[in-house]
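K.L.:
Okay, handing you the structure first.
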Amino acid sequence: MEAAPSRFMFLLFLLTCELAAEVAAEVEKSSDGPGAAQEPTWLTDVPAAMEFIAATEVAVIGFFQDLEIPAVPILHSMVQKFPGVSFGISTDSEVLTHYNITGNTICLFRLVDNEQLNLEDEDIESIDATKLSRFIEINSLHMVTEYNPVTVIGLFNSVIQIHLLLIMNKASPEYEENMHRYQKAAKLFQGKILFILVDSGMKENGKVISFFKLKESQLPALAIYQTLDDEWDTLPTAEVSVEHVQNFCDGFLSGKLLKENRESEGKTPKVEL
């Protein structure tokens, strides 16, 4: 199948026009519950830092040689804005060396693709709350990442080029149970496939559903997509099970693709979404 450059970043193009408003809305979300952490965790040695990173899906750590720079209080201010992210700080020289840090740096660590993303040098010098919020929001990919105009950028920046989408209405009675099984399946493909949730109850996600030629009556459904060559496949499913997800993903990874999708792609003119 011939890849279409105009569709190579199809998810990104679908929602780019809405990005600015969504970013502003997302970064305002915070957790005010009594259990919310108030301060980053101090990481005093390498084992503590390694354990801290390994224990969470997304960790943001400030590696500082100077605690008087503006980036330090800005990092502190992020803790309540992102309750799904673990925050830490370290000034220990051995810790900085272990993570190849040579100056004041804020790093985001992701379990899903084992990535370390750094803000350093000029980025740290010019950092403000809005910039740091955007950096965290874009790059906070979890074992299952909800699709929106912000996370789509991080999804396509990942080294993992195969995306599995569960397209389902979050308001449905079956959502919680299906999501639990979907999350279990995601662990089986860590490092190979990014697992994504698309809420079909949101009007703005309609273009994603139509891209995969799915009808409302076929939902919930799984859709798998390879960013490198635009190949994709779908599997309408009344119930999400670990076995169904595993078989579907294994089939795609082994090169199996529904014949009707290949034929449809060959007949359909390539259009920019």
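The backbone N, Cα and C atoms fix where each Cβ goes, and this holds for glycine too.
Pasting the feature list from Swiss-Prot:
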type: DOMAIN; residues: 39-152; note: domain 'Thioredoxin'
type: MUTAGEN; residues: MET168 to Trp; note: Decreases somatostatin-14 binding
type: MUTAGEN; residues: ILE196 to Trp; note: Conserved PDIA3 binding in vivo and in vitro
type: MUTAGEN; residues: ILE196 to Ala, Leu or Trp; note: Decreases somatostatin-14 binding
type: MUTAGEN; residues: GLU231 to Lys or Ala; note: Greatly reduces PDIA3 binding in vivo and in vitro
type: MUTAGEN; residues: TRP232 to Ala; note: Greatly reduces PDIA3 binding in vivo and in vitro
type: MUTAGEN; residues: ASP233 to Gly; note: Greatly reduces PDIA3 binding in vivo and in vitro
K.L.:
Looking only at the domain 'Thioredoxin' (39-152), what is the model's average confidence as pLDDT?
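P.N.:
Here the mean pLDDT over the domain 'Thioredoxin' (39-152) amounts to 97.
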K.L.:
When you tally the Cβ atoms that lie within 10 Å of each candidate's Cβ, which of the mutagenesis positions (GLU231, ASP233) has the highest tally?
P.N.:
ASP233
K.L.:
If you measure ASP233 (mutagenesis position) to ILE196 (mutagenesis position) at Cα, how many Å is it?
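P.N.:
One finds 15 Å between the Cα atoms of these residues.
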K.L.:
Can you count the other CB atoms that lie within 10 A of the CB of ILE196 (mutagenesis position)?
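P.N.:
I get 25 for this one.
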K.L.:
Please state whether DSSP places MET168 (mutagenesis position) in a helix, a strand or coil.
P.N.:
strand
K.L.:
Taking only the Cα atoms, work out how far TRP232 (mutagenesis position) lies from MET168 (mutagenesis position), in Å, as a whole number.
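P.N.:
So the alpha carbons of TRP232 (mutagenesis position) and MET168 (mutagenesis position) sit roughly 18 Å from each other.
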K.L.:
Write down the Cα-Cα distance for ILE196 (mutagenesis position) and GLU231 (mutagenesis position), rounded and given in Å.
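P.N.:
The Cα atom of GLU231 (mutagenesis position) is 17 Å away from the Cα atom of ILE196 (mutagenesis position).
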K.L.:
Neighbour count, 10 Å Cβ-Cβ cut-off, for TRP232 (mutagenesis position): what number do you get?
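P.N.:
Around the Cβ of TRP232 (mutagenesis position), 21 other Cβ atoms lie within 10 Å.
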K.L.:
Quick check for the class: what is the C-alpha distance, in angstrom and rounded, between ILE196 (mutagenesis position) and MET168 (mutagenesis position)?
P.N.:
11
K.L.:
Please classify the secondary structure at GLU231 (mutagenesis position) using three-state DSSP.
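P.N.:
The three-state answer is coil.
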